[in-house]
Amino acid sequence: MTGSAADTHRCPHPKGAKGTRSRSSHARPVSLATSGGSEEEDKDGGVLFHVNKSGFPIDSHTWERMWMHVAKVHPKGGEMVGAIRNAAFLAKPSIPQVPNYRLSMTIPDWLQAIQNYMKTLQYNHTGTQFFEIRKMRPLSGLMETAKEMTRESLPIKCLEAVILGIYLTNGQPSIERFPISFKTYFSGNYFHHVVLGIYCNGRYGSLGMSRRAELMDKPLTFRTLSDLIFDFEDSYKKYLHTVKKVKIGLYVPHEPHSFQPIEWKQLVLNVSKMLRADIRKELEKYARDMRMKILKPASAHSPTQVRSRGKSLSPRRRQASPPRRLGRREKSPALPEKKVADLSTLNEVGYQIRI
């Protein structure tokens, strides 16, 4: 969820302050508008936030805009900003080590290591999202952004955490990942949040980042998808938030070079207008469908199976004359012999060779 409190202890260096910073491969000119253009809401809970579109190193416009926003929303305002920016010495922030999977680790331990890494990066309270996430971008491009997150080691928000979680869990086929989005209502405003749902060995859990510990990672202990969603809903109630909508996407493929975008909202539930029994029914049906899709893709699109049924993959051959047209020419005495001869020209998959 987006927040308005400022955390000024983990701020990036401005352009030119650190020569080793990498330039983003998808950098674009900065817009002067407050809207960042990211797929994540630019105004969440009535609070505007900005998106860094200049890549790294951060340009002067984005840098100054961030500090102006912090000065407006922080309780000590400009005094605090001036104390930091005019300080003669600032401690160098530590760069956490990216977790590495070891064969001795269990899946829950590996997921916990990933979540601990995200927590070390910290949640971004500056009001400026450092990494632009365009939801319709191909998965390969989003994985490049995730690599950039590990290089820059800056605080992240919920949407960035989902992309980073996908990147760090790649190569573990037993772990299925899918996005879960929430739209909630509190004190006259709507809020948006997203986490990365996890399914492994018949259990559900999640990875993510939030200002609230109960609204990010969940242990891999939930037997059903509905149990996981209801646990999030109960956590929201602790903060007097009413969950209005829940959106669930499809499993994200374990192919970092895929040009396929992430499916963010395959299932949309207006949970505020539904009974829990109906919500559970819809969620469990959807969960079964997702699990079946894991088992079916290889067979559902297999050319071998389609051909074994005598069906052609070619549209032209599928339009061949039906047997009924042969019946119209039964007057010709040579037709039956010709038909037998034609059968010898069929290959093993039922295609007729025409000369």
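Every residue, even glycine, has its Cβ placed from backbone N, Cα and C.
Here the original residues stay in place, and none of the substitutions has been built in.
Predicted, not measured: the structure shown is a model, and the values here were computed from it.
Features of the protein shown, as given by Swiss-Prot:
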ACT_SITE  Cys158  active site
ACT_SITE  His193  active site
ACT_SITE  Ser210  active site
MUTAGEN   Tyr123 to Ala  Reduced tyrosine carboxypeptidase activity
MUTAGEN   Arg134 to Ala  Slightly reduced tyrosine carboxypeptidase activity
MUTAGEN   Lys135 to Ala  Reduced tyrosine carboxypeptidase activity
MUTAGEN   Lys157 to Ala  Reduced tyrosine carboxypeptidase activity
MUTAGEN   Cys158 to Ala  Abolished tyrosine carboxypeptidase activity. No effect on binding to microtubule
MUTAGEN   His193 to Ala  Strongly reduced tyrosine carboxypeptidase activity
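Neighbour count (other Cβ atoms within 10 Å of the Cβ, all protein chains): 16 for Arg134 (mutagenesis position).
Neighbour density at the Cβ, taken as the number of other Cβ atoms within 10 Å, is lowest among the mutagenesis positions Lys135, Lys157, His193 for Lys135. Within 10 Å of His193 (mutagenesis position), counting CA to CA, the recorded positions Tyr123, Lys135, Cys158, Ser210 contribute Cys158, Ser210. Lys135 (mutagenesis position) sits 13 Å from Cys158 (mutagenesis position), taking the CA atoms of both as reference points. Within 10 Å of the Cβ of Cys158 (mutagenesis position) there are 26 other Cβ atoms, across all protein chains. For Tyr123 (mutagenesis position), the Cβ neighbour count at a 10 Å cut-off comes to 21, with all displayed protein chains included. Cα-Cα distance from Lys157 (mutagenesis position) to Arg134 (mutagenesis position): 14 Å (rounded to the nearest whole number).
The DSSP secondary structure for Tyr123 (mutagenesis position) is strand.
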